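**Q** I'd like to ask some things about the structure below.
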Amino acid sequence: MPEGDTVFHTAAALRAALEGKTLTRCDVRVPRYATVDLSGAVVDEVLSRGKHLFIRAGSASIHSHLKMEGAWRIGHTKVAPHRIRIVLETADTRAIGIDLGILEVLDRGTDMDAVAYLGPDLLGPDWEPRVAADNLAADPDRPLAQALLDQRVMAGVGNVYCNELCFVFGRLPTAPVGTLKDPLRVVQRARDMLWLNRSRWNRTTTGDTRNGRQLWVYGRAGEPCRRCGTLIQTDRGGERVTYWCPVCQTAS
């Protein structure tokens, strides 16, 4: 599932392509919105909120969430028609939403109601680290990975950053949140990670952008830990796959 930084720069790409332009075509391929046609409306704002995208045009707001496989593409690209959920065109460009997990057309005045449940947005103007830290610490018995992935705690952490944060703070993904010494440091580090990667596709949490050296543990099962050399372990039995170093990460 895309992380908050991916959605942030997807929004930036859509903003550059569509903002300030008049829609000449709007084809929403969702039965509920099949009759919606925003042709003639001007796209005047594109924004992200956590992992959610909003394209505002006229009195409407197109709300999408990429979920596991979704993407937005700019320009003419070859995609199987059955995968296309929406087509937006202007006089000089085209944006298509592919395999979007959520796609709905909302009233612009109330579109933020769809994301009112989210915690502080790691890449948003409303980022409040102390609120996020309090949210994280609210249930000390909760497994750390589960809490980090809960968008009500803070919006934008996906499975990559979840696993990387667990490693950086030396805790197993299953360790209770209450074992963290300083939840504020954890949410601040989460913010730093996403902020540094918000404008690039070559994500890194190690600070090394060279191929194969960008991440600490995620996707590295069976490879040596970058700190101690122990082989990275993985568990695919849960809802989300987890990765950890059995030496550098502990339960308490």
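In case you wondered, yes, glycine gets a Cβ from its N, Cα and C as well.
Quick paste of what Swiss-Prot says about this protein:
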- Pro2: active site, schiff-base intermediate with DNA (ACT_SITE)
- Glu3: active site, proton donor (ACT_SITE)
- Lys51: active site, proton donor (in beta-elimination) (ACT_SITE)
- Cys225, Cys228, Cys245, Cys248: Zn(2+) binding site (BINDING)
- Pro2 to Cys: Loss of lyase activity on an abasic site, rescues trioxsalen sensitivity of a deletion mutant, loss of glycosylase activity on 5-OH-U (MUTAGEN)
- Pro2 to Ala: Loss of lyase activity on an abasic site, rescues trioxsalen sensitivity of a deletion mutant, wild-type glycosylase activity on 5-hydroxyuracil (5-OH-U) (MUTAGEN)
- Glu3 to Ala: Nearly wild-type lyase activity on an abasic site, does not rescue trioxsalen sensitivity of a deletion mutant, loss of glycosylase activity on 5-OH-U (MUTAGEN)
- Lys51 to Ala: Loss of lyase activity on an abasic site, partially rescues trioxsalen sensitivity of a deletion mutant, loss of glycosylase activity on 5-OH-U (MUTAGEN)
**Q** Cα-Cα separation of Pro2 (mutagenesis position) and Cys228 (Zn(2+) binding site), in Å?
**A** 29
**Q** Count, for each of the binding-site residues Cys225, Cys228, Cys245, Cys248, the other C-beta atoms lying within 10 angstroms of its own C-beta, and report the residue with the smallest count.
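**A** Minimum Cβ neighbour count within 10 Å, taken over the binding-site residues Cys225, Cys228, Cys245, Cys248, occurs at Cys228.
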**Q** Recorded positions Lys51, Cys228, Cys245: which have a Cα within 10 Å of Glu3 (mutagenesis position)?
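**A** Those close enough are Lys51.
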**Q** Please report the distance from the Cα of Lys51 (mutagenesis position) to the Cα of Cys225 (Zn(2+) binding site), rounded to the nearest angstrom.
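**A** Cα-Cα distance, Lys51 (mutagenesis position) to Cys225 (Zn(2+) binding site): 30 Å.
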**Q** Validating a neighbour-count step here. Other CB atoms within 10 A of the CB of Glu3 (mutagenesis position): how many?
**A** 22
**Q** When you average the Cβ positions of Cys225, Cys228, Cys245, Cys248 for the Zn(2+) site, which other residues in that chain have a Cβ within 8 Å of that mean position?
**A** Phe167, Arg226, Arg227, Gly229, Thr230, Ile232, Pro246, Val247, Gln249
